[in-house]
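Chemist: One structure follows; several queries about it will come next.
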Amino acid sequence: MRIGMVCPYSFDVPGGVQSHVLQLAEVLRDAGHEVSVLAPASPHVKLPDYVVSGGKAVPIPYNGSVARLRFGPATHRKVKKWIAEGDFDVLHIHEPNAPSLSMLALQAAEGPIVATFHTSTTKSLTLSVFQGILRPYHEKIIGRIAVSDLARRWQMEALGSDAVEIPNGVDVASFADAPLLDGYPREGRTVLFLGRYDEPRKGMAVLLAALPKLVARFPDVEILIVGRGDEDELREQAGDLAGHLRFLGQVDDATKASAMRSADVYCAPHLGGESFGIVLVEAMAAGTAVVASDLDAFRRVLADGDAGRLVPVDDADGMAAALIGILEDDQLRAGYVARASERVHRYDWSVVSAQIMRVYETVSGAGIKVQVSGAANRDETAGESV
């Protein structure tokens, strides 16, 4: 099968949707399918040979964060050219609401179209502006996928259409078998934080507020931080406890997996804006206990707290108590890890990709190819105005 995939977010920086798209493409290619991915990327970024750059992206407020997206007249022409030359059996558009390549592809294409909805919020001003323009194009989507019940419910409420729920995928073995980082396991306890720590919704402020109690109980505790941000500023915020922070910075997938395996606990103190919780799944696959904010998305991944400890959102004292409880009780920690290990296999790519392929096969059953829509060709000027 020839599959075209569109990712709206730039490959210049790592992100959950970008990772999902690349991993799905690799799994499908390994299964013998031909895959082409269209995504924003700067000229200096090294891309797999199956990824076509849609051009350099610009930062735009989206989903309570800042996403790097791509749009404009030249981009619209590039999207149409990619569709016309792709001869795709299926076009899989990720985040069709994002004002980027995904929105342009949905406008320009017709035929067997699948869309995956990753987010579950409409907080973006940009999205609210484009929503009225986008509504008619949603009728083109034949197969709808939501990565979580939250994303599915949002689609039903905002767009009036249902979707099949298929979660994000993880290569469970790559996390379970990852080597430890050099110098690990440490004699002291290690708590992992992963994400953009200068983005408020990731909740680093909650973990920092919990740190004094952690240090009082475990004087040699280490907060292992993986992700982007201002190290000097965070050290200043930590004050006298800055010595307990270790920064790895932005790392590749292999190092991330090793960091997961090397920690005693993965802490996810997020404040909101999450529709799934892929990093929790990765920690579960690595055999690392999870302590997370009691967000709806996290609660579903952790089976209402059976596969990991849930803490009220923005509760530093509760986070400290939960982390201390798991760090000082090996049996409790092992129980969470064992139950998480049983649960995590439902997220393995072998399971998830098979579910996605069934959607592809359903929408492409008539043998019609994806092509540039007649409306897009007739109304070039209107299309470029998007």
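Counting starts with 1 at the first residue shown.
Just so you know, glycine gets a Cβ as well, placed from its N, Cα and C.
Just the original residues are modelled here, none of the noted substitutions.
Look at Swiss-Prot and you will find TYR9, GLY16, ARG196, 201-202, 251-253, LYS256, 274-278, GLU282 tagged as GDP-alpha-D-mannose binding site. Listed in Swiss-Prot is the mutagenesis experiment TYR9 to Ala, annotated as follows: Loss of mannosyltransferase activity. Swiss-Prot documents GLN18 to Ala as a published mutagenesis change and attaches the note Strong decrease of mannosyltransferase activity. Looking at Swiss-Prot, the entry for mutagenesis of TYR62 to Ala says: Loss of mannosyltransferase activity. According to Swiss-Prot, the mutagenesis experiment ASN63 to Ala carries the following note: Loss of mannosyltransferase activity. Record note (Swiss-Prot), mutagenesis SER65 to Ala: Same activity as the wild-type. The unchanged residue is displayed. Recorded in Swiss-Prot as a mutagenesis result, ARG70 to Ala carries the remark: Same activity as the wild-type. Among the sequence features in Swiss-Prot, the mutagenesis site LYS123 to Ala is noted as follows: 23% less active than the wild-type. One entry in Swiss-Prot concerns the mutagenesis experiment THR126 to Trp. Its note says: No change in the activity. For the published mutagenesis THR126 to Cys, Swiss-Prot gives the following note: Interacts only marginally with GDP and is inactive; when associated with C-359. According to Swiss-Prot, the mutagenesis experiment VAL359 to Cys carries the annotation: Interacts only marginally with GDP and is inactive; when associated with C-126.
Describe the structural context of these features.
Modeler: Look at TYR9 (mutagenesis position): DSSP puts it in coil.
Sequence-distant contacts of GLN18 (mutagenesis position), defined by Cβ-Cβ distance under 8 angstroms and a gap of at least six in the same chain, are CYS7, TYR9, SER10, PHE11, ALA39.
All protein chains considered, the CB of VAL359 (mutagenesis position) has 20 other CB atoms within 10 Å.
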Chemist: How far is it from ASP252 (GDP-alpha-D-mannose binding site) to VAL359 (mutagenesis position), counting Cα to Cα, in Å?
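Modeler: ASP252 (GDP-alpha-D-mannose binding site) and VAL359 (mutagenesis position) have their Cα atoms 31 Å apart.
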